[in-house]
Amino acid sequence: MNTQILVFALVAVIPTNADKICLGHHAVSNGTKVNTLTERGVEVVNATETVERTNIPKICSKGKRTTDLGQCGLLGTITGPPQCDQFLEFSADLIIERREGNDVCYPGKFVNEEALRQILRGSGGIDKETMGFTYSGIRTNGTTSACRRSGSSFYAEMEWLLSNTDNASFPQMTKSYKNTRRESALIVWGIHHSGSTTEQTKLYGSGNKLITVGSSKYHQSFVPSPGTRPQINGQSGRIDFHWLILDPNDTVTFSFNGAFIAPNRASFLRGKSMGIQSDVQVDANCEGECYHSGGTITSRLPFQNINSRAVGKCPRYVKQESLLLATGMKNVPEPSKKREKRGLFGAIAGFIENGWEGLVDGWYGFRHQNAQGEGTAADYKSTQSAIDQITGKLNRLIEKTNQQFELIDNEFTEVEKQIGNLINWTKDFITEVWSYNAELLVAMENQHTIDLADSEMNKLYERVRKQLRENAEEDGTGCFEIFHKCDDDCMASIRNNTYDHSKYREEAMQNRIQIDPVKLSSGYKDVILWFSFGASCFLLLAIAVGLVFICVKNGNMRCTICI
């Protein structure tokens, strides 16, 4: 008996995974959070602190002519109390005032003291010239036990004018001084307020006393006020020191009939300097340009949170203790599961999903997989483009803050010279402005950095897409599935922007036609395989039943049913 058995095999052809190249960016496991204009706590790969919080607890004076006044108060360098004898003339880049310093010996005060102090701090030192005043009919040697050298004395730069004898009349006198130099002169004089009317009569004679001072820009009359006051340094009297700035070729005239403390020499400022009030140690072995009462700030950061009264070339004081400046792209950490599973083609993901922590030599880069294996490489062109734009960001921020805040400084310095001091609440208000501006500037720069990083990523994506054209297809995750065999040299040409599209066009088109009609996602492959197996089994069963039916019909096979 001839029995023919036909066997059919159903072969389901599933296309193998194509070569693939993915675009990605650098990521770290733990980034740094910064604030932008639109969002707080944005995580970035890198960030730099812009607020300095540490300093050197010393006055760094290396390379500077430093004058440490010690017990001498700065204003005393003009009038000359005993504690200031060695500082009557000096040159300095840095003037240090100490808490123990005293401006006076005989009790009194300087009018518009703070404004005068500001002028002297920036003076660069003091040079002096005799005013040439001579007197007759009076005494010029008044002394006091409050100003002691070897015995009773007086201010070295002033003359205490007294009646020729006790209770004698003081003559009306007029003295003038013309500034013949090219620089402005600082002129200081005093008005003596006796401890009582009796004391005033003893020193200057009876009658009302009047002192008049005038120049082309200044005119003022003074009347002494004798009276009982608490004793200081054994004295109940007071001396009020007044001052003016005398322009070149201008003349100052003094008219008086007693109670006048006459200047002996005019003072001239030598240049520019910086003055600070501090009690910390001076160190000639370190350098600095920014000083405050607690030491030296040597930071190159744009802001500081150490002291609002720092002087010199300083970071601007802000209330915030930290303002982080983004110097890297937005961070999207790579999930640990993907790091563990990577190695199969399907595990490679592009920039749309997550960053790559393995990309350590660049900000942007590629991953590929082909028959030769897997590889990762940075794209230096896009990385360098981003770095070039971000490098110097800190310096640009310093320029912005210095320009803006120095302008405010200059405006208020002028006001300070006019009114004698700067109101504390005004300084506090300006600190608020600085703090707000600093936070705004940093947020703007952070926004720009993140936008810039995204822009460079998009540029790289467009560069690859334009090269591959229809030779590949983007899968929606930042990866391109290539429709032709692409070895390592081929992958390198894509990265280097030298890929020849036409060279692979024909192969890519043929593979695309085969793949497109049955393009299946990996999630459905198991279902199709089981369906194919079931269909094959059903077909074989149908053939077997058909053969049995034909054999029975032709008599070649007999079927007997027993009950």
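From the backbone N, Cα and C atoms, a Cβ is placed for every residue, glycine too.
Neighbours of Glu113 (variant position), defined as other CB atoms within 10 A of its CB across all chains, total 16. Quoting Swiss-Prot on the natural variant Glu113 to Gly: In strain: mutant ts227.
Cβ neighbour count for Ser293 (variant position) (all protein chains, 10 Å cutoff from its Cβ): 15. The note that Swiss-Prot attaches to the natural variant Ser293 to Gly is: In strain: mutant ts1.
Annotation of the natural variant Glu416 to Gly in Swiss-Prot: In strain: mutant ts1.
Listed in sequence order, the residues of the same chain lying 6 or more apart from Asp475 (variant position) and placing their CB within less than 8 Å of its CB are Glu481. Natural variation at this site is recorded by Swiss-Prot as Asp475 to Asn, annotated: In strain: mutant ts227.
The secondary structure of Ser293 (variant position), as reduced to three states from DSSP, is coil rather than helix or strand.
The two recorded residues, Glu113 (variant position) and Ser293 (variant position), show a Cα separation of 20 Å.
Asp475 (variant position) carries neither a helix nor a strand DSSP state and counts as coil.
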